[in-house]
Each structure stands twice: as structure tokens, then as C-alpha cells.
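> When I checked Swiss-Prot for this same protein, it listed these features:
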MUTAGEN   Gln80 to Ala  Slightly decreases enzyme activity
MUTAGEN   Trp216 to Ala  Abolishes enzyme activity
MUTAGEN   Trp332 to Ala  Abolishes enzyme activity
MUTAGEN   Asn346 to Ala  Abolishes enzyme activity
Amino acid sequence: MSNVTVSAFTVDKSISEEHVLPSSFIPGSGNIFPKFTSAIPKTAWELWYFDGISKDDKSSIVIGVTRNAEGLKHGGFKVQVFVIWADERTWHRDLFFPESVVSINESGVTDGIWKDATSNSSISFSCAGDLSKASLVFDVPGVVQGDMHLEALPGDTGLDTDARLGPSVYYVRPIGRASVKAQLSLYSSDATAAEQFSLGTSANGGMDRVWSPLSWPQVMTESYYLRTQVGPYAMQIMRIFPPAGSEDQPSTMARLYREGQLVCVAQHVVTREDALMTHDSLILSKQDNSDSEDVVTGGYRDKNTGYTVEFVEKGNEGQRWKFQVRHERIIWNTPTSRPGPDATGNTGFVEVLCGGTIGESYEGVGTGGQCELS
């Protein structure tokens, strides 16, 4: 019999009032198996995140699979499914499952299933031990059924770089650059038949693995996420601002690849005024082109229309890469505060980009997300 390690959670027994230490980060690994294996404390959370976007028609899919104490309110651990079609129609469900089981075998294959035995429904994922591929299966009758497949693109993985996002979060990209396919049947409450969603051969995306012993409000007050392919460049960004009153500095876990080669490893957030870059760094500034026609913004108080992204190689003669990011379509708007003129929220975007190093002007698309906590 093969050697299998299992982490089995039930929502009524696996959320702890006590302090629980996560297992250690494993350098060079995808760290896909849970870090809280027998119970998770109320402040902690774990996320398995998958996305894909078509460069041809800008259709996109985003999946978030979680373990955290939010499950107590809803009777299950959450899986979020977001879809946007080429015609900009969207579909979003937050689904909750009483059981969450993740296993890893002696070959390193990790399987996870979030399930509800009563309704005979589940959403599951599997990731190869060598991180060459991952897949998801959606089996929630009358809601969502289908599958999603990610295949790692050749080149550097970035797994041998620092995975810390500030002092309290680990942010790993087991499959940071992938070709993605998906075929889903999606049901709406007012529809008698399923709508079909297909993400074909022109789609790119990836898989992220994130965890922390602290809740998001304890970690940050604002964040921006981006994964994109722009000509020969692949870009991955997560940047957070610490809570008000914190002594922590803004943090990032940002990577830039060119033709599969990792060319900039940014853990530091800087400004253009910083004279000497002693580390690979990220400059991220908001754009406000609200006077232009057809601008897209989030649904809350932050009305930026996009970002300017600059990767800066360390040293006086370090190379720079600059990209303009424009919000093209909204995938979701989720509030993080009460309604009102000063309301905050979380918005997902289809992002359109252009840029490169000096003399380059490549174009591309990606998925982005910005969140502000009140």
C-alpha cells in the first residue's frame, strides 16, 4: 500500500479556538499540501488559487479554494468560482462544503476535494508531484459542472526565490506560468438550461498557493494582484500595504520573466525617488484617467483606472521594464465595508497591458484584482 498523508477537515470540528502553528515552509517546493493539517485557528487561512484568461477574446476564469473560519458562518469551507465571457457577461458563485480533504502520496501528487455528502456535490483539484500540471473537477449538479486544466510552461519556475510576502504571509506559485483550458456548464437561478463556458488553447494563467496565521485585516489594508502575459514577458505581482499604525513596510512578491527566463525578482516596493536600488524592486503607481471615455474602475471609493508597473533590476546600471495596465472589464465587485460614498471593496479585472524595456511596446492581457479594507 502506498504511503499517503491526509489532512481531513470538517467545518464543525476543524476550526480551533486555540493557537495552532503551521507546518514549515519547504524551500523549492510547491507547498501544496496544507500547512494547518489537523485544525486551523480562527485567524488563519489557506488558499489554493487558479486562473486563466484567453488572449484572443479576453474570457477568463478565476477559482479560489479556501480553508478558514469563515466556514463557521456558512456551514462549509468556501470555493469561489468567477467567470467572464467574451461578451462581458459574468457568473459568480460562493460555494460551501462541510468537508475538505487533501492528500499527498509518495510520488508527491496532491489531491484535494471540498465535498458535501448530503447533496453529493464536490469541487476537487489535483497537482502533479513535479508541478508539470494541475486539474480541477467541478461537480455541483444544477450549479457548475466541468473541468479545468493547467499545464506548466517551460522555463524557470521561481520556486527557488523568497516566498515571503511581508512578515506573516507565504505566497508560492507552484505553477506560476501555465497554458490553461476549461470547459464548464454553468447554471443560473432563472435559467432552465446551462450556459457553456470554454477557455481554449490561447489561454494562459497559473496556480498560486498562499497561507498565513493572521487574518487579512491583520496583514494589510490594501492589495493589488496581477498575472499576465505581454509578448515575451510573463508577469506576476502581489503587493500589499500594511494596516494603519503598523511598523511594517509595503511588501511585494513580484516576478518578471522573459521567454521563460526569470529576469527580475522583486520583494521590495520603492518609488522613483529612490536613488540606488540595492535589490530588485517594484514601482507600482495608480493611474487616474477618469476624464477619458470608456474608462473602467472598481465599484468602490478607489476609482483608479489602472496602474503603471515598473520592475527595476538592482544596481546603478540595472535594467528597467515598464508596463501600463488599464482596467478593461470587471469580473467581480465584492464589498468589504458597509455601503456609502466611502465604501471599500474587492474588484477583479480583465487587464490590458502594453510595455517592455526601453524601445519595446508589447501588448497583452491578464487578470488583476485590487482590494481595500476599511
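Placed from the backbone N, Cα and C atoms, the Cβ positions cover glycine too.
Describe each of these features in terms of where it is and what it packs against.
The secondary structure of Gln80 (mutagenesis position), as reduced to three states from DSSP, is extended strand. Around Gln80 (mutagenesis position), a 10 Å sphere centred on its CB holds 17 further CB atoms from the protein chains shown.
DSSP classifies Trp216 (mutagenesis position) as helix under the three-state reduction. Using a 10 Å Cβ-Cβ cutoff, Trp216 (mutagenesis position) registers 19 neighbours.
Within the same chain, residues at least six positions away from Trp332 (mutagenesis position) with a Cβ under 8 Å of its Cβ are Phe82, Thr90, His92, Asn346, Thr347, Gly348.
In the three-state DSSP assignment, the secondary structure recorded for Asn346 (mutagenesis position) is strand.
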> To the nearest whole angstrom, what is the C-alpha distance linking Gln80 (mutagenesis position) and Trp216 (mutagenesis position)?
17
> Suppose we draw a 10 Å sphere around the Cβ of Asn346 (mutagenesis position). How many other Cβ atoms does it contain, all chains included?
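Excluding its own Cβ, the number within 10 Å is 19.
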